[in-house]
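Q: This is the feature table in Swiss-Prot:
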DOMAIN    8-86  domain 'MIT'
MUTAGEN   Met69 to Asp  Abolishes interaction with CHMP1A, CHMP1B and CHMP2A
MUTAGEN   Tyr132 to Ala  Abolishes homodimerization; when associated with A-221 and A-225
MUTAGEN   Tyr225 to Ala  Abolishes homodimerization; when associated with A-132 and A-221
MUTAGEN   Arg231 to Glu  Strongly reduces binding to membranes; when associated with E-221 and E-220
Amino acid sequence: MAKSGLRQDPQSTAAATVLKRAVELDSESRYPQALVCYQEGIDLLLQVLKGTKDNTKRCNLREKISKYMDRAENIKKYLDQEKEDGKYHKQIKIEENATGFSYESLFREYLNETVTEVWIEDPYIRHTHQLYNFLRFCEMLIKRPCKVKTIHLLTSLDEGIEQVQQSRGLQEIEESLRSHGVLLEVQYSSSIHDREIRFNNGWMIKIGRGLDYFKKPQSRFSLGYCDFDLRPCHETTVDIFHKKHTKNI
């Protein structure tokens, strides 16, 4: 296992801090997070190398960069194999009142240009604020580099007069998506309980509260009303898996 042993001079302090964290995560077998830190630390070391004139220091830096790159590559191969075997699992715990968990912040890592189809299973896309949550999720998909063409939604049907509002809201979202070249297919189930989101690049995300994990804003003019990275969250758990194939709803 790689060790951070980087000399603490002003130029390399940032790199040393990130790489120290990478080694800690590595030792705890938190490989996805460790890989991110290794990659960031390597980029910082490369910047230090560009500004270093002393040949001895340059040689030492190249050696350290090579060592960290080897470790990062080994972790990447391990994670890729986990994905191939369908064993990959990452868990994120969102604490009560935590911020920084907008849909873009949570999902962007898993949305690349290969994503063309999305499946959402969530029994609670019914009330007005839940319809807005689904709309924000769709907006996020449209803005990402992926080329989503079809969105499948499986949810439960509201009761009474609220059913009209739910159907009308989803119809308006469907029409709006169609104007952007995206097909929305909605199905209803009275027995749905699970909440999960799947992309056709193999990623599957299960959120304990589904899309409805944001708290109500304190007022219409409080921070977080518009920017959901600033919106406090309810406590929930996010489980992320990777499978070679996703199933249809």
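Glycine is treated like the rest: Cβ placed from N, Cα and C.
Unsubstituted: the structure retains its original residues.
Show me how these features fit into the shown structure, please.
A: Around Met69 (mutagenesis position), taking its Cβ as the centre, 16 other Cβ atoms fall within 10 Å, counting all chains.
In this structure, Tyr132 (mutagenesis position) is part of a helix by DSSP. Counting only residues at least six positions away in the same chain, no Cβ atom sits under 8 Å from the Cβ of Tyr132 (mutagenesis position).
Look at Tyr225 (mutagenesis position): DSSP puts it in coil. Contacts of Tyr225 (mutagenesis position) defined by a Cβ separation under 8 A and a same-chain sequence distance of 6+ are given as Pro217, Ser219, Arg231, in order along the sequence.
A coil conformation is recorded for Arg231 (mutagenesis position) in the three-state DSSP classification, outside any helix or strand.
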Q: DSSP on the domain 'MIT' (8-86): how many residues come out helix, how many strand, how many coil?
A: 68 helix, 0 strand, 11 coil
Q: Give the mean pLDDT for the domain 'MIT' (8-86) on the 0 to 100 scale.
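A: Reported value for the domain 'MIT' (8-86) is a mean pLDDT of 88.
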